[in-house]
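Participant: Before we start, here is the structure in question, set down as structure tokens.
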Amino acid sequence: MSYDYHQNWGRDGGPRSSGGGYGGGPAGGHGGNRGSGGGGGGGGGGRGGRGRHPGHLKGREIGMWYAKKQGQKNKEAERQERAVVHMDERREEQIVQLLNSVQAKNDKESEAQISWFAPEDHGYGTEVSTKNTPCSENKLDIQEKKLINQEKKMFRIRNRSYIDRDSEYLLQENEPDGTLDQKLLEDLQKKKNDLRYIEMQHFREKLPSYGMQKELVNLIDNHQVTVISGETGCGKTTQVTQFILDNYIERGKGSACRIVCTQPRRISAISVAERVAAERAESCGSGNSTGYQIRLQSRLPRKQGSILYCTTGIILQWLQSDPYLSSVSHIVLDEIHERNLQSDVLMTVVKDLLNFRSDLKVILMSATLNAEKFSEYFGNCPMIHIPGFTFPVVEYLLEDVIEKIRYVPEQKEHRSQFKRGFMQGHVNRQEKEEKEAIYKERWPDYVRELRRRYSASTVDVIEMMEDDKVDLNLIVALIRYIVLEEEDGAILVFLPGWDNISTLHDLLMSQVMFKSDKFLIIPLHSLMPTVNQTQVFKRTPPGVRKIVIATNIAETSITIDDVVYVIDGGKIKETHFDTQNNISTMSAEWVSKANAKQRKGRAGRVQPGHCYHLYNGLRASLLDDYQLPEILRTPLEELCLQIKILRLGGIAYFLSRLMDPPSNEAVLLSIRHLMELNALDKQEELTPLGVHLARLPVEPHIGKMILFGALFCCLDPVLTIAASLSFKDPFVIPLGKEKIADARRKELAKDTRSDHLTVVNAFEGWEEARRRGFRYEKDYCWEYFLSSNTLQMLHNMKGQFAEHLLGAGFVSSRNPKDPESNINSDNEKIIKAVICAGLYPKVAKIRLNLGKKRKMVKVYTKTDGLVAVHPKSVNVEQTDFHYNWLIYHLKMRTSSIYLYDCTEVSPYCLLFFGGDISIQKDNDQETIAVDEWIVFQSPARIAHLVKELRKELDILLQEKIESPHPVDWNDTKSRDCAVLSAIIDLIKTQEKATPRNFPPRFQDGYYS
């Protein structure tokens, strides 16, 4: 219930609701609640006494009667469980005085204020009604002036003089320089006498691409866009850029050449740049010809006559500062067949850019299978193919493997052949359904064909096996066969995820054979400690066989030279976004033909190899050519903001021009979410908040959390949380030590009931250990199962975020630990409130279920009903919560719907940083609700005070976003300081103050 007041605030003179004024009644009164749901035990008529159903009901009606009665019980239980929002008399009087003091100022301003949290009621397009109002022309003039002022503010925000550190290299001029041209030519000629260069030249000459150098250079010179396709190992990534640069230098035009080559992964950008530098007998970066730039890390080449390898995101960042990429002569988009979201967007941007940069050369490099599609997208531009350089690889399908090793599964019962088939997980795609129908239709004919070519026992096993599961026992049997019957060589096993990798590792280690020092078994996954994974690149001593168990990271991101045998499990973990239910899903999908080809190629790098595909021939014939492009299976909010900050036009229009446009439903859902976040106005233009969020290199909700961390002066811990959510948390899980790792994580959690604060505690403990020296840092990471590399990355990201905030004016120092930005960093509840401000409306309700044996907690969301906290969370076994609400970062459906990264939050967190507030009465219970479903008990006068204080917060936050500057906490008489202090005080003192539980401290040789 809203209230338009014209009187002073006070305990007896406050706004009155339909239920009366503020005069009497205790702040948390419950009188009469229990009576409302009692009585009526036999009120159903007939023989319904003692809670039994009426006698005239039959069959389904009886069930419905009991269901209705249970629903009433649940509703009443929920009423009784509601937390009470209260404040003591002293704070109530202080807030009344505060609201009175700002009343006069607010009366002079328009009442059409913008709420960050309830854009349905207020927005940038809100109009003040002028009908039947005296002096309406004057009001219209005022509104026009406000709109003009708004445009001026937007101009200032957009054009604030701040250049991201990652963009500095691009903005260096690239003018032709005759003196430099001559020097570059002389340096290249000298290199040809350098023994290191000569040695590398011998290697380069063996690559298939080297023999096509003239043809490639001529094609690029004579066309604005060229598509180059080639197999793995042909040399296209390392050689084409060098061909272009050397051609320019030899023609005396070296200073005019500045090549930028994009890579889909950080590791690729670094490794390729270092390889090219080595081939040119140079060190990487240091002002030489070749360098790299990835987020927060770079070794930059010289300004002109150079090659820069960078991640795709770096170029998208550059476009904010220079939309024409005016200093770049050649842009090479590599690995475009992977179809990640950023590369798809960049292709469309570059396609538009060609209309303004006739001098820009664009080279698209892809695997062979779909080069034609890219050529068509760029107006049928010319294509050229470079043959691969791999040894022959013998391929086997599932039926071949079973016949070869005579495998018999443990389970003898006949399987349900078509239980799920192509419809893995919950991915509801029409193509998958169609392929499932085809598979089912063709299966009988395929079995008859198998019986003509394979033994009866093999066909029986094929029919017996579960088609939708990876048979790990089969993989163990196949590895044993290779070890005992085949020649030496490393074995690479592809599995979809951590659970499969862990289980296979355990199965192997349970056998005496694999426990010996004749085997080196290496799991390869992002959750594994990096130090263990470095062994994967080292060749083993004679007599030792290496077995690598990996996800699809080993398809393209890394090369293991000594692999001879590849076991393709046939599955890949893929994330999709269900627009109808607004939920991400992750499931094990069948690999595509492109995946299978990449996996096969891993076996033939240094000698002839073998590839075992663990799916049958019918399945192989129906595999998709490629994985679904990322743009079609991911939320689009961050991309929508990028489109607007780059001024690429209307969101839906731009996205419709991509090679594979996302669905209208996905686009509209993302736009709606951004409007709810108040990042876009009703005309789909960026709001001041939207501009700031678009410039932060994170997802919008995390960006909002960062801004609130600055405004509420708890910057350092909030930046740690933001970095972790946008990159990954620093925890690792060594195989066999999962339970110990979980215990250590809960130890770091202390009593916070927060995954987010657990990461903060881990990070702060690492910082303290690092200050003491390398040995202490190493011991700390070892004891708490932390990755020092990830922690260092989080540290670097925090510095980048602070740079953004300084450039935008939100803080006065680029140091995340600046005391002025961390006044409230030692209070857990303020940090939780800021987490809530960023992640809302990702809220779940906790309900305690008192079972006969032990307490249990059930968790519900508004849209999904019953969900589960992810097993990795510190809250997974928690039953003693202070409050009934969790805020979470990610909701994903796998085997169940899981909440990832969750934190317990208090009522005041949700009231001040949640959605729209309403004041209601539920029977005899006075309530205050957030978005109508998060309901608390509250006396009416307290509810009105909270609602009015929230309005003041919304006004203040909007002013801070439009004109960013740090809060002056010393100016206690200012409105900003008074409003924020009052809210902080309420959050800090609800129930009882909760001091931060700090990370383990090093004492007497131990962390405690």
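Using the three backbone atoms N, Cα and C, a Cβ is placed for every residue, glycine included.
Sequence unchanged from the original; the noted substitutions are absent.
The shown structure was predicted, so the numbers you read here are calculated from the model rather than taken from an experiment.
Reproduced below are the annotations present in Swiss-Prot:
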| type | residues | note |
| --- | --- | --- |
| MUTAGEN | Gly59 to Pro | Greatly reduces G4-RNA-binding; when associated with P-63 |
| MUTAGEN | Ile62 to Ala | Reduces G4-RNA-binding; when associated with G-54, A-57, A-59 and A-63 |
| MUTAGEN | Gly63 to Ala | Reduces G4-RNA-binding; when associated with G-54, A-57, A-59 and A-62 |
| MUTAGEN | Tyr66 to Ala | Does not inhibit G4-DNA-binding; when associated with A-65 |
| DOMAIN | 217-387 | domain 'Helicase ATP-binding' |
| BINDING | Gly233, Cys234, Gly235, Lys236, Thr237, Thr238, Ser557, Arg602, Ala603, Gly604, Arg605 | ATP binding site |
| BINDING | Glu335, His337 | Mg(2+) binding site |
| DOMAIN | 477-647 | domain 'Helicase C-terminal' |
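Can you tell me where each of these features sits in this structure?
Facilitator: In this structure, Gly59 (mutagenesis position) belongs to neither helix nor strand by DSSP; it is coil. Around the Cβ of Gly59 (mutagenesis position), the number of neighbouring Cβ atoms within 10 Å comes to 7.
Long-range neighbours of Gly63 (mutagenesis position) (same chain, six or more residues apart, CB within less than 8 Å of its CB): none.
Around Tyr66 (mutagenesis position), the same-chain residues at least 6 positions away in sequence with a Cβ under 8 Å from its Cβ are His53.
In the shown protein chains, 19 other C-beta atoms lie within 10 A of the C-beta of Gly233 (ATP binding site). DSSP assigns Gly233 (ATP binding site) to coil in the three-state reduction, outside any helix or strand.
According to DSSP, Glu335 (Mg(2+) binding site) sits in a coil region rather than a helix or strand.
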Participant: Where Thr237 (ATP binding site) and His337 (Mg(2+) binding site) are concerned, what is their Cα separation in Å, rounded?
Facilitator: 14
Participant: So what sits near Ala603 (ATP binding site) in its own chain, CB-to-CB under 8 Å and at least six residues off in sequence?
Facilitator: Val393, Leu492, Val563, Val564, Tyr565, Val566, Gly609, His610, Cys611
Participant: Please report the three-state DSSP label of Tyr66 (mutagenesis position).
Facilitator: helix
Participant: Between Gly233 (ATP binding site) and Glu335 (Mg(2+) binding site), what C-alpha distance do you get in Å?
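Facilitator: Counting only the Cα atoms, the answer is 13 Å.
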Participant: Using all protein chains in view, find how many other C-beta atoms are within 10 Å of the C-beta of Thr237 (ATP binding site).
Facilitator: 23
Participant: Return the member of Gly235, His337, Arg605 nearest to Ile62 (mutagenesis position) in space, with distance defined Cα to Cα and candidates limited to these binding-site residues.
Facilitator: His337
Participant: Roughly how many angstrom lie between the C-alpha atoms of Glu335 (Mg(2+) binding site) and Arg605 (ATP binding site)?
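Facilitator: Given the Cα positions, Glu335 (Mg(2+) binding site) is 19 Å from Arg605 (ATP binding site).
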Participant: Are there any residues at least 6 positions away along the chain from Gly235 (ATP binding site) with a Cβ closer than 8 Å to its Cβ? List them or say none.
Facilitator: Arg204, Leu207, Pro208, Ser209, Tyr210, Ile386, Phe389
Participant: Just counting, how many other CB atoms are there within 10 A of the CB of Ile62 (mutagenesis position)?
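Facilitator: That number is 13.
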Participant: Averaging the per-residue pLDDT over the domain 'Helicase ATP-binding' (217-387), what integer do you get?
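Facilitator: When the pLDDT values over the domain 'Helicase ATP-binding' (217-387) are averaged, the result is 92.
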Participant: Sorry to bug you, but what's the C-alpha spacing from Arg605 (ATP binding site) to Gly59 (mutagenesis position), rounded to the closest Å?
Facilitator: 69
